[in-house]
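Contents: one structure, followed by commentary.
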Amino acid sequence: MDEKLLKTIAESKYLVALTGAGVSAESGIPTFRGKDGLWNRYRPEELANPQAFAKDPEKVWKWYAWRMEKVFNAQPNKAHQAFAELERLGVLKCLITQNVDDLHERAGSRNVIHLHGSLRVVRCTSCNNSFEVESAPKIPPLPKCDKCGSLLRPGVVWFGEMLPPDVLDRAMREVERADVIIVAGTSAVVQPAASLPLIVKQRGGAIIEINPDETPLTPIADYSLRGKAGEVMDELVRHVRKALS
C-alpha cells in the first residue's frame with residue numbers, strides 16, 4: 001500500500017467519501033451502468049421517470065418492489081464495513097452516496113447523505129406524506145397514502161427530477177470543507193454528484209478514486225486504485241488503522 005496515500009488519509013483534516021452503485025454491487029444489488037447493469041435489461045425511460053409512473057404506475061411499482069426486495073434481503077459487504085470503520089476511527093467525517101439502499105447505515109455508518117433518495121422510503125404524490133417501510137409492497141394493489149388516499153411513489157429521485165435542495169446543499173457544504181475525498185464505485189458521469197470531487201480538487205484537496213475501470217475522474221485523481229471497492233477498502237482501512245496506532 002502506497003505510504004504517501006496512507007499519509008494523505010491519516011493526516012487529513014476533513015475526509016469525506018462519495019459512493020456509487022459499484023459499492024453495493026458486491027452485495028448482489030445490480031448496478032445501472034456496469035456490464036451486467038440493471039439498465040441492460042430495462043430501458044430507464046420506461047421505468048425511472050415521472051412520466052412513466054403517470055402512464056403505468058403498476059409497471060413502475062412492480063419493478064421498484066423487486067428492487068426493494070433485493071435491497072432488504074442484501075447484506076453490507078466489506079466496502080460498507082470499511083467505510084463504517086473509517087468513521088469509527090474518526091477519519092471519515094461524512095459519507096455521500098448515490099445509492100438508494102441502506103447498506104451503509106446497516107454496516108454502522110452514521111453520517112450518511114443520500115443524494116438520490118432511499119428505497120426504504122415511500123411518499124405521497126399529493127400531500128408529500130413520507131415514511132419508512134420495512135418490506136416491499138405487494139403489487140397489485142397500488143399502495144395508497146393512509147392520510148389522503150392518493151397514490152404513493154418510491155422515495156427516490158427520478159430522471160428529470162431535481163435533487164432535494166436541502167440534500168444537495170448539505171452535500172455541497174461537506175465537500176467544501178473537505179481536504180480529501182474517497183470516490184468509490186461510481187461512474188462519475190451522473191450530475192450533480194460527479195461534480196462534488198471537482199470541488200474538493202479545486203480547493204486544493206486530494207481525490208482518491210477506487211474503481212475497477214477508468215472513469216472521467218481518473219485523469220485528475222491524485223490516487224487511482226483499480227479493483228473492487230470491497231477488496232480495496234478492506235485493505236486500505238487495515239493499513240490506516242495501523243498508521244493511526
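These residue numbers are counts, starting from 1, taken along the chain as shown.
Just so you know, glycine gets a Cβ as well, placed from its N, Cα and C.
Heads up, this one's the original sequence, none of the swaps are in it.
As recorded in Swiss-Prot:
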ACT_SITE  His116  active site, proton acceptor
BINDING   20-39, 98-101, 185-187, 211-213, Ala229  NAD(+) binding site
BINDING   Cys124, Cys127, Cys145, Cys148  Zn(2+) binding site
DOMAIN    1-243  domain 'Deacetylase sirtuin-type'
MUTAGEN   Ser24 to Ala  Reduces activity 6-fold. Reduces affinity for NAD 10-fold
MUTAGEN   Glu45 to Ala  No effect
MUTAGEN   His80 to Asn  Slightly reduces affinity for NAD
MUTAGEN   Asp101 to Asn  Reduces activity 80-fold. Reduces affinity for NAD 10-fold
MUTAGEN   His116 to Asp or Asn  Reduces activity 30-fold
MUTAGEN   Phe159 to Ala  Reduces activity 20-fold
MUTAGEN   Met162 to Pro  Change in substrate affinity; when associated with Y-191 and M-216
MUTAGEN   Gln191 to Tyr  Change in substrate affinity; when associated with P-162 and M-216
MUTAGEN   Pro216 to Met  Change in substrate affinity; when associated with P-162 and Y-191
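When Cβ atoms from all protein chains are considered, those within 10 Å of His80 (mutagenesis position) total 31, not counting its own.
If you take the C-beta of Asp101 (mutagenesis position) and look for same-chain residues 6 or more apart in sequence within under 8 angstroms, you find Ser24, Ser27, Ile29, Val71, Ala74, Ser118, Leu119.
In this view, the densest Cβ surroundings among the recorded positions Cys124, Cys127, Cys148, Met162 belong to Cys124, judged by other Cβ atoms lying within 10 Å. Candidates His80, Cys145, Cys148, Met162, Gln191, Pro216 (recorded positions) were compared with Gly185 (NAD(+) binding site); none lies inside 10 Å Cα-Cα.
Shown in sequence order, Cys124, Thr125, Ser126, Cys127, Asn129, Leu151, Leu152 are the residues of the chain, 6+ apart in sequence, with a C-beta less than 8 angstroms from the C-beta of Cys145 (Zn(2+) binding site). The Cβ of Pro216 (mutagenesis position) lies under 8 Å from the Cβ of Ala188, Val189, Ala194, each on the same chain and at least six residues away in sequence. Every protein chain shown contributes to the tally, and the Cβ of Gln191 (mutagenesis position) ends up with 9 other Cβ atoms within 10 Å.
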